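*Asks:* So Swiss-Prot lists the following for this protein:
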{"type": "BINDING", "residues": "Asp378, Asp382", "note": "Mg(2+) 1 binding site"}
{"type": "BINDING", "residues": "Asp378, Asp382", "note": "Mg(2+) 2 binding site"}
{"type": "BINDING", "residues": "Asp530", "note": "Mg(2+) 3 binding site"}
{"type": "MUTAGEN", "residues": "Ser538 to Ala", "note": "30% decrease in monoterpene synthase activity"}
{"type": "MUTAGEN", "residues": "Ser538 to Lys", "note": "8-fold higher monoterpene synthase activity in absence of potassium, and loss of dependence on potassium"}
Amino acid sequence: MALVSVAPMASRSCLHKSLSSSAHELKTICRTIPTLGMSRRGKSATPSMSMSLTTTVSDDGVQRRMGDFHSNLWNDDFIQSLSTSYGEPSYRERAERLIGEVKKMFNSMSSEDGELISPHNDLIQRVWMVDSVERLGIERHFKNEIKSALDYVYSYWSEKGIGCGRESVVADLNSTALGFRTLRLHGYAVSADVLNLFKDQNGQFACSPSQTEEEIRSVLNLYRASLIAFPGEKVMEEAEIFSAKYLEESLQKISVSSLSQEIRDVLEYGWHTYLPRMEARNHIDVFGQDTQNSKSCINTEKLLELAKLEFNIFHSLQKRELEYLVRWWKDSGSPQMTFCRHRHVEYYTLASCIAFEPQHSGFRLGFAKACHIITILDDMYDTFGTVDELELFTAAMKRWDPSAADCLPEYMKGVYLILYDTVNETSREAEKAQGRDTLDYARRAWDDYLDSYMQEAKWIATGYLPTFAEYYENGKVSSGHRTSALQPILTMDIPFPPHILKEVDFPSKLNDLASAILRLRGDTRCYKADRARGEEASSISCYMKDNPGATEEDALDHINAMISDVIRGLNWELLNPNSSVPISSKKHVFDISRAFHYGYKYRDGYSVANIETKSLVRRTVIDPVTL
């Protein structure tokens, strides 16, 4: 029922005993629960490739439900066989030289007597340059230059938008749409009302019958801008509908080219599921083929070479991190947990697609570990464990003492220890980054998370179908967004003092909305499979219960409308120009939401690693780009 957040739930003792019970008391209780004869070490079994539910009788005679998920697709031998030469110093040295040359391009644009620009193109050149380095995944090297360029553009921004240059007589759609999008993404206060200026006398966005390449590119940037909508911005919704239709029609008319591929990519992934490293990989292909780029007075060949080098240099780091992650997975005893899914490589891929700065290794590995543990817990609480066992496990985890594991069924001991060890380990990493101990904070998040799972396990066991409100509030917790995000972001070189942390973690609106979208989107992709496994409660079924006569289609329409509203709310929480919290402090929580959203874009990409999931792993982690 859950995938991989958490808001406080009412405190309750699942054992109807004080959580301060001694280890002796817990051992007395646990004697009534037999073990399964499973150990933490040994060779992994290979589950079926299907997603059906099976039942199995353990050696203690307990009949258990078990999801028949496929096994880990990326075995140790395969990971160890990966090779790369891009970790050699010569590649880093070449990249550093190119970084210096690109900085000179930025600086030349800022010079009064610069050769690259004129008063007739100085605005679009700056915006295009910023947009290009961001889409190519190399913006981290040019933060000061980007700010300087956008400050300049914003100084000429007006309620009528901008033209190509500061001396342009009228604003044009391409410059205004791309400028609006880029400025908004960087926290500048720009109103969507500026787009109304590009409507005709009938209130419709105007276009020509011929659909020239220049116009198509302008509408493409209008579409990209429309996806960064805030709540209540009707013109952005209108722009999205118009531009999506226009671009789909244009694909039927233009020849196969870099432009057509760029349109397909943007229509396919939008913004909320277009993960930065995936976009960089795709844009490298498009950027290298785009003949329009060669007309620019900016040296695009150097931009492209730098993007390729940076992609491959990070690829060499990914190989080392993957090798470490696979060793951790094996040493933790995870392969012996045959009742659950093993998607640690896929989770690492998502992390490396949203945080590919070399120094954020702790974030990538911490996220992959947390999500792996969450998936184990999901399968244990939803299918494999009995209610009595799960109550015992929940109470034992709240004691946060390794001796509490002694009273657990054998298969639960491994789960307890991997959670206990990993949370403690990540807390030590977070303490180095934040300068304070955050373990108690993390423990409370995990306690609330397990309480939400326990609630769902009882619903399954009793066949209770909650109201939508009951389900939704608990489901935002059990979605796992908070527990997957909290500790990993604390390992980063971004300060999270308490007053900032409360604005990105619980009880912030950002955390609530990010958790909501994971719960709602997950339900739209999983509810049928969950129902087949005996997990009736979902936002779809609960909505239908609350609204007698409503069909599944009605429920899905309602949930999808909620998702659209949540997305706009998330945009606002991230980009609100009046917020006291820097975008950099919120961005990774927001991007984790995007990563999970991508996993559910087509179907449940976590239970079954579909073609799109495997392609993402290969294109962003396994295969380098050709220089």
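Here the Cβ of each residue, glycine as well, is placed from N, Cα and C on the backbone.
Sequence unchanged from the original; the noted substitutions are absent.
Describe each of these features in terms of where it is and what it packs against.
*Replies:* Neighbour count (other Cβ atoms within 10 Å of the Cβ, all protein chains): 23 for Asp382 (Mg(2+) 1 binding site). In this structure, Asp382 (Mg(2+) 1 binding site) is part of a helix by DSSP.
For Asp530 (Mg(2+) 3 binding site), the Cβ neighbour count at a 10 Å cut-off comes to 25, with all displayed protein chains included.
Ser538 (mutagenesis position) has a Cβ environment of 25 other Cβ atoms inside 10 Å.
A coil conformation is recorded for Ser538 (mutagenesis position) in the three-state DSSP classification, outside any helix or strand.
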*Asks:* For a quick check of packing: other C-beta atoms within 10 Å of the C-beta of Asp378 (Mg(2+) 1 binding site), how many?
*Replies:* 23
*Asks:* Taking the Cα atoms as reference points, how far is Asp530 (Mg(2+) 3 binding site) from Asp378 (Mg(2+) 1 binding site) in Å?
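*Replies:* Here the two Cα atoms are 12 Å apart.
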*Asks:* In Å, rounded, how far does the Cα of Asp382 (Mg(2+) 1 binding site) sit from the Cα of Ser538 (mutagenesis position)?
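*Replies:* Between the alpha carbons of Asp382 (Mg(2+) 1 binding site) and Ser538 (mutagenesis position) there are 13 Å.
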